[in-house]
Amino acid sequence: MGKKMVVALGGNAILSNDASAHAQQQALVQTSAYLVHLIKQGHRLIVSHGNGPQVGNLLLQQQAADSEKNPAMPLDTCVAMTQGSIGYWLSNALNQELNKAGIKKQVATVLTQVVVDPADEAFKNPTKPIGPFLTEAEAKEAMQAGAIFKEDAGRGWRKVVPSPKPIDIHEAETINTLIKNDIITISCGGGGIPVVGQELKGVEAVIDKDFASEKLAELVDADALVILTGVDYVCINYGKPDEKQLTNVTVAELEEYKQAGHFAPGSMLPKIEAAIQFVESQPNKQAIITSLENLGSMSGDEIVGTVVTK
């Protein structure tokens, strides 16, 4: 019997060197062909995705057109806008590939609000860079309005926002209902729209999409969390002569490698932490970190990728 899987798409599944809408749609057609391999094997999919380049470009457009009569939209609204655009492209691409395969299934995109704690320490120390690069003078002028800017690796100054951890997903029950009715679901785009309180007030923040995907996998009681990235395996001693691929690894082993500093913050580390958190959430859970091209191996005797178990 197939598994209920949350599949978190990496940036390379959407964006190539061409940032046009057409190119991103074409990339998602190729991505959808890989996802359909899983659907053919009987798996039930909840697909999440990033939005970093897309929301960055949208913020540039908002800034360029900002005026009294046409004010720029806030970050939470921009995240919602990219959830809509990428969700539209992805659902369209999935429908194309399902039709080619002769599979009759519905696809639904869910605008997803992810609840964060207003007392999260991340709000005291914004670290996530967003938007365009500015000169120091431009950044200092912008900071007078209350924004926080930091110098970014010699490339200029960028606005930084908090990256709080998700504590709940408002639409989780809706997503689970769709899955129970065998509807392929796209949700938690860009880590979700960050909201706080019972009134679900949007806040200026960015939620890591791997942590949001993990929280979603917990809430819908998924069997597996599949995190896609640009490499086939998680490695220790990455880029060194003694580099080693991890195939089957336990949470305890991953924790040791993490403490030894094998995983880079902002790159592989959040994927590792999300995988550990999901596998520890309940018995018999599995996390897989691999590349898009290896999705077809998920039901084989040997999964190509790093399989994390308790």
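Keep in mind that glycine also has a Cβ here, set from the backbone N, Cα and C atoms.
Quantities reported herein were computed from a predicted structural model and do not represent experimental measurements.
Noted in Swiss-Prot for the protein shown:
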MUTAGEN   Glu136 to Ala  No change in activity; when associated with A-138; A-140 and A-141
MUTAGEN   Glu138 to Ala  No change in activity; when associated with A-136; A-140 and A-141
MUTAGEN   Lys140 to Ala  No change in activity; when associated with A-136; A-138 and A-141
MUTAGEN   Glu141 to Ala  No change in activity; when associated with A-136; A-138 and A-140
MUTAGEN   Asp208 to Ala  Almost no activity; when associated with A-210
MUTAGEN   Asp210 to Ala  Almost no activity; when associated with A-208
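When the mutagenesis positions Glu136, Glu138, Asp208 are compared by the number of other C-beta atoms lying within 10 angstroms of their own C-beta, Glu136 comes out lowest. Most Cβ neighbours within 10 Å among the mutagenesis positions Lys140, Glu141, Asp210: this distinction goes to Asp210. Counting only the Cα atoms, the space from Glu136 (mutagenesis position) to Asp210 (mutagenesis position) is about 32 angstrom. DSSP classifies Asp208 (mutagenesis position) as coil under the three-state reduction. Between the alpha carbons (Cα) of Lys140 (mutagenesis position) and Asp208 (mutagenesis position) lies a span of roughly 27 Å. Asp208 (mutagenesis position) and Glu138 (mutagenesis position) are 28 Å apart (CA-CA, integer value). The two recorded residues, Asp210 (mutagenesis position) and Glu141 (mutagenesis position), have Cα atoms 34 Å apart.
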